[in-house]
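Written out below as structure tokens is the structure these notes cover.
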Amino acid sequence: MSCPIDKRRTLIAFLRRLRDLGQPPRSVTSKASASRAPKEVPLCPLMTDGETRNVTSLPGPTNWPLLGSLLEIFWKGGLKKQHDTLAEYHKKYGQIFRMKLGSFDSVHLGSPSLLEALYRTESAHPQRLEIKPWKAYRDHRNEAYGLMILEGQEWQRVRSAFQKKLMKPVEIMKLDKKINEVLADFLERMDELCDERGRIPDLYSELNKWSFESICLVLYEKRFGLLQKETEEEALTFITAIKTMMSTFGKMMVTPVELHKRLNTKVWQAHTLAWDTIFKSVKPCIDNRLQRYSQQPGADFLCDIYQQDHLSKKELYAAVTELQLAAVETTANSLMWILYNLSRNPQAQRRLLQEVQSVLPDNQTPRAEDLRNMPYLKACLKESMRLTPSVPFTTRTLDKPTVLGEYALPKGTVLTLNTQVLGSSEDNFEDSHKFRPERWLQKEKKINPFAHLPFGIGKRMCIGRRLAELQLHLALCWIIQKYDIVATDNEPVEMLHLGILVPSRELPIAFRPR
């Protein structure tokens, strides 16, 4: 363990280095001198005359030595409000700008045309941003990498094993009975939890329990009883660990994770303990499921992946862990926000109810095939994900020199794709601040597909997309059939970035039985 004296010496050395670097450079503007792109750099569809500028010419906020733009970010509300700051920067600097946050340097994209250009030049194995805190933990504990941090052919091999089950609609549709089983219990729990005004204390936590039970039944054929009065403490600990991990890794993305590890900071300790808890929960579930495998091809979701695709136990642990934590947090978050949006838009809610009742008379249980006849329900989810996304941005790391807009970007450049900025732009969506699901059903006015990317883009799109959509669509059917979702106040609710976007306060919604 590092002694306090060593920690102080390291900190003093860091501050002296910062002082010695002198004054920060002036903010870069788009008027910087241009340079011609190297011949080997492919021009994207936006280029016409071949004239490009290099990456140092990109506009952006002031870049202080070592700190980058962290001081300005903190002044504007900190990392919790960085999504709002990024939207402000796009208005100020344009569709593409460069920003450095501590040790994290990236180029930000905020237009559909730039994202389309990136997609058209995508390689066979596109790279994501290196999530250094996750890698540091896996190396520290000798665990394998999952799909979020694997790269190259190893990423493709593991992804191929999972996408056979997760990306084929016919395979996902088979899971509706399991999802409905959990939803039936969840609706009963909602009845129990609603107070005399129809409010549910800590609704987000209850939605986490629902999403946890759903993904565990799909993966392990196991229920944890979180929707019952007597719940397993282990499952609650898992959910808490996910939230801790999500809230701590961002801090180590903008400051050197090696420094946190060396100094054994509280952030590193909390992050490591959270991952320990997550793996401790997942491993026994996987082991027990594999031991009970029936040996019948196609009979078991998890075991088929393991047996047919020759993954190692460590690879399975890592991939399933990442899949489960993403499913628990983002699916619950998406359902929470659409319930909020429907509560504030009763006209849209009435139209949704009419559609559901026309397809499912007498409160029938929804099935996957029923969703084909519910375009407005799907439009409601799309609109909610546009207006209040779970994740405000995704990333790429260029694996070759590429030209985007008027800038030649070298290999290794980290790109931040600001998908929330796309969804909130009037250039892409008329009345972008309004919840209007019907915009997705207009035949005469098509929406640019690169203006709405809630699950990412290209080959590294979220592998759990179809499963998440099925869970959310079925959940909406169940809830809208039984409850009128009402707003208990009309005060604005801010979004805070804690790994994903969460409300700044308890959501003011209530559920009144129909």
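Every residue gets a Cβ built from N, Cα and C, even glycine.
Original residues only.
According to Swiss-Prot, the mutagenesis experiment Thr416 to Phe carries the following note: Increases the C23:C24 hydroxylation ratio from 0.01 to 0.12. One entry in Swiss-Prot concerns the mutagenesis experiment Thr416 to Ile. Its note says: Increases the C23:C24 hydroxylation ratio from 0.01 to 0.19. Here Swiss-Prot describes Thr416 to Met as a published mutagenesis experiment; the accompanying note says: Increases the C23:C24 hydroxylation ratio from 0.01 to 0.08. In Swiss-Prot, a published mutagenesis experiment is listed as Thr416 to Val, annotated Increases the C23:C24 hydroxylation ratio from 0.01 to 0.16. According to Swiss-Prot, the heme binding site annotation covers Cys462, on the basis of a large-scale study or a structure entry. Recorded in Swiss-Prot as a mutagenesis result, Ile500 to Ala carries the remark: Increases the C23:C24 hydroxylation ratio from 0.01 to 0.15. Looking at Swiss-Prot, you'll find the mutagenesis Ile500 to Val noted as follows: Increases the C23:C24 hydroxylation ratio from 0.01 to 0.13. A mutagenesis experiment is reported in Swiss-Prot for this position, Ile500 to Thr or Leu, and the note states: Increases the C23:C24 hydroxylation ratio from 0.01 to 0.16.
Distance between Cα atoms for Ile500 (mutagenesis position) and the residue listed as 'heme binding site': 15 Å, as a whole number. Note: Thr416 (mutagenesis position) has non-local neighbours Leu86, Ser106, Val107, His108, Leu109, Leu129, Phe393, Thr394, Thr395, i.e. same-chain residues 6+ apart with C-beta under 8 A of its own C-beta. Every protein chain shown contributes to the tally, and the Cβ of Cys462 (heme binding site) ends up with 19 other Cβ atoms within 10 Å.
Secondary structure at Thr416 (mutagenesis position), taken from DSSP and collapsed to helix, strand or coil, is strand. Summarising the environment of Ile500 (mutagenesis position), the number of other Cβ atoms within 10 Å of its Cβ, over all protein chains shown, is 20.
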